[in-house]
Amino acid sequence: MVAISMIWFFTKRMPRIFALAFNLISIFLLIFLLIGCYNPSNQSTFLVKYKFDDNSPFYTIIEKSYEKSNTTLGLEEVIIRSGYMGVCIDNIPSQYSSYNNMTTFSNSICYARKNLSSVPLYRDLEIQLSNIASSSSKTQSSVVLNILKLAQLTSVNVIHPYVLMATVILTILMFLFILYVTVPKLPFKLAVNKFLLLLSSTIVLTWGIGAMWTHVGINASYRLVPSSSMNIITVKKGKKAAVMAWFSFAFLLLDSVVLWLIFLRDRKSLKDEIDNVPCAQNRYNNYSSDSSTLHSKV
């Protein structure tokens, strides 16, 4: 009997269980997307990847620029990945640690997105391409390119994490409310169900905007950075992050659709129950003239 009761319990609440499953998948996708490039273990979840193009005619100039000092030798081979919460630098030369007094060395290191200007690599990755004389002055101005600064600008100024953070918090809140209405014999379920409809629609709208902005930011960097750097820097789009963003949106949309269908089903069931209630006999028909003429026959 217990097994039958459990089967009936889950069968009756299967739509809400699907909603919980969709919600839980969305939470995991959004969290892994948020912490991408926060440490070397999850740097594969990047938004944009930058590196110097070794086919560029300026590549030899970049090599010579880094060869001027033993501390920067080989930095032209670095790969920089930009994420929501941080920036990861990969393929760091092995000799770089000895010249910078690093106690432990790894060829990959990640920094928080707003704490880059103070790290040694930020200054060491600056390259001076040429000196251009001004038409109004005999003095020459330096043309400086910093690949790490471009990655920082992507994470700080182009693709912001705040919409994603708000979506994660609201999605976790929605999971708790769905879990609440799934448990039987709890009060205020009607109010919570109505609130869930509003909350799910808000989350879909919020992350819909966030996913579209992520798509725009990734493609803007992909198209603008190579041209603006005279094709010195190549850019690769983070397909994994883009897929996670759109799949999480799809699951949130499914979640909202399921909740609306459950609400409409419950409203229809309630209406059918009200319609099936038999009408009570009118106690005011005390005289034969008050009733139908069919009942007034002698």
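Cβ coordinates are placed from backbone N, Cα and C, and glycine is handled just like the others.
Recorded in Swiss-Prot as a natural variant, LEU153 to Val carries the remark: In strain: CLIB 413 haplotype Ha1. In the three-state DSSP reading, LEU153 (variant position) counts as helix.
Secondary structure from DSSP puts ILE203 (variant position) in a helix. One entry in Swiss-Prot concerns the natural variant ILE203 to Leu. Its note says: In strain: CLIB 630.
The annotation that Swiss-Prot gives for the naturally occurring variant VAL204 to Ile reads: In strain: K1. Listed in sequence order, PHE249, LEU252, LEU253, SER256 are the same-chain residues six or more apart from VAL204 (variant position) with CB atoms under 8 A from its CB.
Under the heading of natural variants, Swiss-Prot lists ALA220 to Glu and annotates it as follows: In strain: CLIB 413 haplotype Ha2. Within the same chain, the residues at least 6 positions away from ALA220 (variant position) whose Cβ sits under 8 Å from its Cβ are VAL158, listed in sequence order.
In three-state terms derived from DSSP, ARG223 (variant position) belongs to a helical segment. The Cβ of ARG223 (variant position) lies under 8 Å from the Cβ of no residue that sits 6+ residues away along the same chain. Under its natural variant annotations, Swiss-Prot gives ARG223 to Ile the following note: In strain: CLIB 630.
Swiss-Prot documents LYS236 to Asn as a naturally occurring variant and attaches the note In strain: CLIB 219. Within the same chain, the residues at least 6 positions away from LYS236 (variant position) whose Cβ sits under 8 Å from its Cβ are VAL48, LYS49, LYS51, TYR222, listed in sequence order.
One natural variant named in Swiss-Prot is ALA241 to Thr, and its note says In strain: CLIB 388 haplotype Ha2. The Cβ of ALA241 (variant position) has 25 other Cβ atoms within 10 Å, all protein chains considered.
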Message: Between the Cα atoms of LEU153 (variant position) and ALA241 (variant position), what distance do you get, rounded to the nearest Å?
response: 18
- prompt: Between ILE203 (variant position) and ALA241 (variant position), what is the CA-CA distance rounded to a whole number of Å?
  reply: 19
Message: Let me spell it out: for each of the variant positions (LEU153, ILE203), count the other Cβ atoms within 10 Å of that residue's Cβ, using every protein chain shown. Which one has the most?
response: ILE203
Task: Let me know the DSSP-derived helix, strand or coil state of LYS236 (variant position), please.
output: strand
